[in-house]
Amino acid sequence: MQTRSSRMAGFGHAVPARCVDNAEIEASLGLEAGWIERRTGIRSRYWAEAGDTLSGLAERAGRMALEDAKINADDIALTLLATSTPDHLLPPSAPLLAHRLGLTRSGAIDLAGACSGFLYALTLADGFVRTYGRAVLVVAANILSRRINPAERASAVLFADAAGAVVLTPCPEVKRGVLSADLVADGSGYDLIQIAAGGSSQPFSAGMIAEDALMTMRDGREVFSRAVALMTNTSQRVLHEAELTAADISRFVPHQANARMSDAVCGNLGIEREKTVRTIGSFGNSSAATIPLSLSITNAERPLAGGETLLLTAAGAGMTGGAVVYRV
């Protein structure tokens with residue numbers, strides 16, 4: 001029998017200093033003015049500069065969340081870092097993050113779940129809090145600008161750098177936290193979005209072409225249609241499992257991949273547009289970081305109140321994806 005749940009006790013986010021507007025990218029790709037915003041909803045995004053690191057970006061977001069939660073560092077028992085762009089292939093970046101934040105009693109691991117990584121981390125964190133009654137720091141962060149192929153329009157116009165963080169703490173009210181979750185994978189779309197080189201299947205080599213170390217989106221339309229279907233279907237299942245309808249959702253926080261994608265999923269679910277949290281216009285697509293960044297921003301604009309019901313959903317490379325209903 002459940003005796004506790006989890007509570008979102010603190011939020012944080014961080015972006016690099018450099019803001020890149022559409023005009024700069026449109027000029028480099030030979031696109032007409034306004035092309036990017038019309039097709040993606042993005043007006044600007046943030047890209048890392050020479051001294052920026054993934055762990056540094058994650059640290060800023062994590063510290064903000066810890067301060068917001070007003071929690072002692074010794075109370076954090078686990079640190080989960082969802083990222084596709086760690087500082088190094090080995091070791092993982094999460095132990096360094098925990099060290100810099102002074103989390104001396106925390107375990108720490110990286111999770112590589114692409115754009116849906118935060119949902120996986122959040123679901124695992126909620127289970128840990130319920131089982132062990134100890135707090136968890138969840139951070140999602142990416143520096144995607146260093147993996148963009150500047151000549152490939154599909155990825156060059158979308159991707160951004162950012163970090164978002166949430167602190168989960170134990171809560172005695174069992175009807176809070178994750179009410180339902182549906183995490184899925186479809187490996188038939190494994191190569192739709194990829195960085196070919198760097199793994200054990202294709203290690204870095206002296207004769208490697210530069211593009212193999214950069215992100216490639218093989219078929220943008222296929223990615224769009226699969227992602228919309230995946231996010232719609234998983235969202236419908238978690239609503240059904242939680243015995244809720246779209247009308248019961250207080251805020252809908254989808255992965256900020258593309259404004260048209262969010263609109264399509266929102267329409268499929270029958271969720272009112274004003275309930276949808278949108279940050280893609282100013283921050284672009286930072287993969288797993290978009291949902292916690294959006295949570296931090298919406299909480300700053302209008303604090304999340306106890307009892308609010310959130311619907312979170314994402315889809316990304318792999319393909320991986322899912323949806324979560326979370327009661328604040």
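The backbone N, Cα and C atoms fix where each Cβ goes, glycine too.
Small disclaimer: the values here were computed from a predicted structure and weren't measured.
For CYS115 (among others), the entry in Swiss-Prot reads active site. Its Cβ placed at the centre, CYS115 (mutagenesis position) has 30 other Cβ atoms within 10 Å.
Look at Swiss-Prot and you will find HIS255 (among others) tagged as active site, backed by sequence analysis. Cβ neighbour count for HIS255 (mutagenesis position) (all protein chains, 10 Å cutoff from its Cβ): 30.
Here Swiss-Prot flags ASN285 (among others) as active site. Cβ neighbours within 10 Å of ASN285 (mutagenesis position), excluding its own Cβ and spanning all shown chains: 25. Look at ASN285 (mutagenesis position): DSSP puts it in a strand.
According to Swiss-Prot, the mutagenesis experiment ARG39 to Ala carries this note: No change in activity. Loss of activity; when associated with A-153; A-221 and A-260. Its own atom aside, the Cβ of ARG39 (mutagenesis position) has 16 Cβ atoms within 10 angstroms in the protein chains shown. DSSP assigns ARG39 (mutagenesis position) to a helix.
Secondary structure at CYS115 (mutagenesis position), as computed by DSSP, is helix. The mutagenesis experiment CYS115 to Ala is recorded by Swiss-Prot, whose note states: Loss of activity. Binds modestly malonyl-ACP. Increases binding to glutaryl-ACP.
The DSSP secondary structure for ARG153 (mutagenesis position) is helix. One mutagenesis experiment catalogued in Swiss-Prot, ARG153 to Ala, is accompanied by this note: No change in activity. Loss of activity; when associated with A-39; A-221 and A-260.
Swiss-Prot gives this note for the published mutagenesis HIS255 to Ala: Retains low activity.
As a published mutagenesis entry, ASN285 to Ala appears in Swiss-Prot alongside the note: Loss of activity.
Using a 10 Å Cα-Cα cut-off from ASN285 (mutagenesis position), the mutagenesis positions that qualify among ARG39, ARG153, HIS255 are HIS255.
Here the CA atom of ARG39 (mutagenesis position) lies 17 Å from the CA atom of HIS255 (mutagenesis position).
Between the CA atoms of ARG39 (mutagenesis position) and ARG153 (mutagenesis position) there is a gap of 12 Å, rounded to the nearest whole number. Close to ARG153 (mutagenesis position) in the fold, though at least 6 residues off in sequence, lie LEU29, LEU31, each with a CB less than 8 Å from its CB.
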